[in-house]
Amino acid sequence: MLVKAHLRKQGINPLKVRKKGISLLGAGKKVKPMDIALFTRQMATMMGAGVPLLQSFDIIGEGFDNPNMRKLVDEIKQEVSSGNSLANSLRKKPQYFDELYCNLVDAGEQSGALENLLDRVATYKEKTESLKAKIRKAMTYPIAVIIVALIVSAILLIKVVPQFQSVFQGFGAELPAFTQMVVNLSEFLQEWWLAVIVGVGAIGFTFKELHKRSKKFRDTLDRTILKLPIFGGIVYKSAVARYARTLSTTFAAGVPLVDALDSVSGATGNIVFKNAVSKIKQDVSTGMQLNFSMRTTSVFPNMAIQMTAIGEESGSLDEMLSKVASYYEEEVDNAVDNLTTLMEPMIMAVLGVLVGGLIVAMYLPIFQLGNVVG
């Protein structure tokens, strides 16, 4: 009844009001970065339409199926309604809104251009999350191929090869070397399959813990990834795009270049670029031009350096950096699509070699027996 009364005050006469149920499937859903990007885009849209801030929270919150996201929006609304600024309200949720995000919102509130800043932040979040998704896709695809190949091979070795093995024992002859190797591998997996699974799990767990706890391990991994064929190029272009996109967004918001570089450092997602940005910050703080400093790092591509130089000379640095980001985002997109196209026949080839090799190994003794009988 309170909801009906509230709506009537706004000139809306509802015929029926019912409580929206919570899906059991969505009850435990986490708040994802794309949820935050959507929230930001909707906030920018609402403010552009002249909807009051507190009312915007109500409308946006109801639009999310994820109950945890609705709860987050409601908590932000409560903070703002109690007198806190939007930026300070967001700072109380650091697990969802990083320092860069909050600083940009703060700049928008201070300058009276919150709508424009939210629009820029929304674009930034959408672009960066899209880029991350493409990188995950590029990395996941070959891993999926390897896993499928291993599972198929394991099933054949554990379930199919033993059927042939009983036949081979009746031959009373020495098996071909290739067949004997496959039989030995089959016997090993039949006896030790559980230990193999535990071992693989232990390796995965150790890798995860090292990545979480050891900075040296993470640094080494980041440097190694950049040197990988195909994947290294995708990660490199992604880091350049994230660098340019972050710096363009912060600089356009009126953040001083040296301060903007603080935000850029962690946004690239790779230690090689993080170290390069730290050096650039030191150089720029002493008066060196951004493009000169980028060149001295030997990390950034010439195109990005030249576009930065043009931006500095013409006074349109944010615009030029945005063009650099868009170019490398498209490059990543094309590279991932090409990789996917390349991997499809590779999957068939790998599976064909594995399955075909096992079949040949099983039939070699039969062919030899046929030759002897002939």
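Using N, Cα and C of the backbone, Cβ positions are placed for all residues, glycine too.
What you see is the original sequence, not a version with the noted changes.
Quoted from Swiss-Prot for the published natural variant ARG136 to Lys: In strain: PAK. DSSP classifies ARG136 (variant position) as helix under the three-state reduction. Long-range Cβ neighbours of ARG136 (variant position) (same chain, at least 6 residues apart, Cβ-Cβ under 8 Å): none.
GLN169 (variant position) carries a helical DSSP state (H, G or I). For the natural variant GLN169 to Glu, the note given by Swiss-Prot reads: In strain: PAK.
In Swiss-Prot, the entry for natural variant VAL182 to Ile states: In strain: PAK. The structure shown retains the original residue. Around the Cβ of VAL182 (variant position), a 10 Å sphere holds 23 further Cβ atoms from the protein chains shown.
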How many Å separate the Cα atoms of GLN169 (variant position) and VAL182 (variant position)?
15
